[in-house]
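Novice: Structure incoming, see below.
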Amino acid sequence: MLGQVVTLILLLLLKVYQGKGCQGSADHVVSISGVPLQLQPNSIQTKVDSIAWKKLLPSQNGFHHILKWENGSLPSNTSNDRFSFIVKNLSLLIKAAQQQDSGLYCLEVTSISGKVQTATFQVFVFESLLPDKVEKPRLQGQGKILDRGRCQVALSCLVSRDGNVSYAWYRGSKLIQTAGNLTYLDEEVDINGTHTYTCNVSNPVSWESHTLNLTQDCQNAHQEFRFWPFLVIIVILSALFLGTLACFCVWRRKRKEKQSETSPKEFLTIYEDVKDLKTRRNHEQEQTFPGGGSTIYSMIQSQSSAPTSQEPAYTLYSLIQPSRKSGSRKRNHSPSFNSTIYEVIGKSQPKAQNPARLSRKELENFDVYS
């Protein structure tokens, strides 16, 4: 109702002010708010030197310059940025017309010769009774892996001005949901299926849509899910390997300890250097474990002169059993202990002696090996 009143007032003003600035009949232009509006004059058959677009302001009882243009220069906009000038056809463009843009517009074209031509437009901008144009929706979503090769998809679709709008959901090209107020979608799909979703928002005059592909989310989750069994297998094999290695090390250590306990001790070798026949000492050598033995080396330097090079040396070997009688030299009483006695002498004709009849002094001249 208010728009009709404004229109009637403008028509009356047009009759009053017509002829005071712009001559001729006015072209009527009707538009709705929120859409671009272009005022284009008929073809001008003269060489243009300058132009001026003006709008009638009833409050000021005259015309107000919107923009000016001279040949070879840029347009000079004396109004706001909602107006622009198209040089090619001398048109005035209102980017988004509003109700306050209604009124009388006049175009003055000045030729090079100074002749002025005019064109008049009566503009009526009405508020649309229909909803505004739908904006592009904001579609967000994510995929989550589930058991048995399933993927859970969660989506949300919103617009800034959602009054009197309807929502429709598509998976690929298939319509899956037609509920008008359903801004959220939650469903389970197969991992190997289609994961491209489209949200369509519409009202009686326009519609917009937004598409989102969640294939990568579901595939990445599926690959992560398939990786877990391999990871578990690797961990189990590593644990088995480490356990086997630890058992082997323990078994080897116990085996070495057992071998060290059962293995016989090494033989003990005693070296004795006797330089003086008068030196007397008791030789004690005891076998501490069965089956063992010891070797006694006695280096004896006799007081007699060493054999000369003319006298050949002979070696006497005798196998004796040590006496059980205690004496100055103690021996092992084990039956398995045997002694080998040999003597290096410098006699020309060695004479074997009975080891059993040798005196202690004579026995000291022998080397004993066991």
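Just so you know, the numbers here start at 1 and follow the chain as drawn.
The backbone N, Cα and C atoms fix where each Cβ goes, and this holds for glycine too.
Per Swiss-Prot, domain 'Ig-like 1' is recorded for 22-127. A mutagenesis experiment is reported in Swiss-Prot for this position, K68 to A, and the note states: Disrupts interaction with CD48; when associated with A-70. E70 to A appears in Swiss-Prot as a published mutagenesis result, with the remark: Disrupts interaction with CD48; when associated with A-68. Here Swiss-Prot flags 131-215 as domain 'Ig-like 2'.
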Novice: Among the mutagenesis positions K68, E70, point out the residue whose Cβ has the most other Cβ atoms within 10 Å, with all shown protein chains included in the count.
Specialist: K68
Novice: Limited to the domain 'Ig-like 2' (131-215), I'd like the whole-number average of pLDDT.
Specialist: 86
Novice: Reported in the order helix, strand, coil, what are the DSSP residue counts of the domain 'Ig-like 1' (22-127)?
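Specialist: Helix/strand/coil tally for the domain 'Ig-like 1' (22-127): 6 helix, 59 strand, 41 coil.
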